[in-house]
Amino acid sequence: MRASMFLALAGLVLLFVVCYASESEEKEFPRELLFKFFAVDDFKGEERACKGVFDACTPGKNECCPNRVCSDKHKWCKWKL
């Protein structure tokens with residue numbers, strides 16, 4: 001009887017420790033996600049040699065990346081079909 005009570009108590013303590021550890025990881029996840037987002041956002045300031053899909057362009061100037069063309073109607077780069 002005494003051994004089963006000890007095992008039950010040890011199991012509850014172990015369950016508490018596991019739940020606490022997973023909860024603390026969940027609290028850190030949004031913070032890590034924001035840090036990663038802003039770290040990637042720093043690279044967006046660099047100028048590219050060509051323009052990607054949906055970037056503004058001037059028709060006839062060939063500013064878009066390969067396999068893309070500047071739309072005369074919308075004035076942005078789109079996939080060449």
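If you go along the chain as it appears here, the first residue is 1 and each next one adds 1.
Including glycine, each Cβ sits where the backbone N, Cα and C put it.
Although substitutions are noted, the structure shown does not include any of them.
Database features (Swiss-Prot):
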MUTAGEN   ALA49 to Tyr  No decrease in bioactivity
MUTAGEN   LYS51 to Ala  Decrease in bioactivity
MUTAGEN   ARG68 to Ala  92% decrease in bioactivity
Cα separation, ALA49 (mutagenesis position) to ARG68 (mutagenesis position) (Å, whole number): 14
Listed in sequence order, residues with CB under 8 A of ALA49 (mutagenesis position) and six or more positions away: none
Cβ-Cβ distance under 8 Å to LYS51 (mutagenesis position), same chain, at least six residues away: CYS57, GLU63, CYS64, CYS65, ARG68, CYS77
Cβ atoms near ARG68 (mutagenesis position) (within 10 Å, other residues, all chains): 20
